[in-house]
Amino acid sequence: MTFAKIKFSAQIRLETGLHIGGSDAFAAIGAIDSPVIKDPITNIPIIPGSSLKGKMRTLLAKVYNEKVAEKPSDDSDILSRLFGNSKDKRFKMGRLIFRDAFLSNADELDSLGVRSYTEVKFENTIDRITAEANPRQIERAIRNSTFDFELIYEITDENENQVEEDFKVIRDGLKLLELDYLGGSGSRGYGKVAFEKLKATTVFGNYDVKTLNELLTAEV
């Protein structure tokens, strides 16, 4: 019986400010209009695993679906087996687990004199008919922040012969994410990211990851 878990790790470096929204339900008067999501313990920005998973799946659907899927449950088999499928007749647990990504270079940012791990960007929308301005404040995790990225991939008898194919899809997803954006307001310059120090490690069972590491660093 084959059973192993592979940890795929990397550093997510922000090349521009990142906005992934948090709750503003209890915002005080004069507070930021759109805060970022933060770790409730440290009050430091995080990148939710759900944001990474959703964005990567959306981008990969443009490549691996033969036609436009109205819902994720209509995705191709290769995406369904990696990300899961909740449709009753096609229900399938995904092979991937996306972890929340936490800030990893706080000390480096502190040494540069950074006073806050977020910034506030002031934006304005103008009503084209009345010319009335609608100013707003958007919070962003600052450029050059790095976050620990971790992805778990499960190998069983069912998918032992599909591992390399799956990892090529994962590699494509990361490349597409670098060429697109993460979070909101990407068309206005937010959310440009880079994945650095890519590495696959066997964390349970026995599986030789040499070929997988070669795939991860190969040009797409």
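Any Cβ shown, glycine's included, is placed from N, Cα and C.
Modelled residues match the original; the substitutions are not represented.
Quick look at what Swiss-Prot annotates:
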| type | residues | note |
| --- | --- | --- |
| MUTAGEN | His19 to Ala | Wild-type degradation of target ssRNA by the Csm complex |
| MUTAGEN | Asp33 to Ala | No degradation of target ssRNA by the Csm complex, complex assembles normally and binds ssRNA. 10(3) to 10(4) decreased growth of an RNA phage in vivo. No change in ssDNase activity of the ternary Csm complex |
| MUTAGEN | Glu119 to Ala | Wild-type degradation of target ssRNA by the Csm complex |
| MUTAGEN | Glu123 to Ala | Wild-type degradation of target ssRNA by the Csm complex |
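What Swiss-Prot annotates, mapped onto the structure for a quick look.
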{"residue": "His19", "record": "mutagenesis position", "Cβ neighbours (10 Å)": "24"}
{"residue": "Glu119", "record": "mutagenesis position", "Cβ neighbours (10 Å)": "15"}
{"residue": "Glu123", "record": "mutagenesis position", "Cβ neighbours (10 Å)": "13"}
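Secondary structure from DSSP puts Glu119 (mutagenesis position) in a beta strand. Glu119 (mutagenesis position) and His19 (mutagenesis position) are 10 Å apart (CA-CA, integer value).
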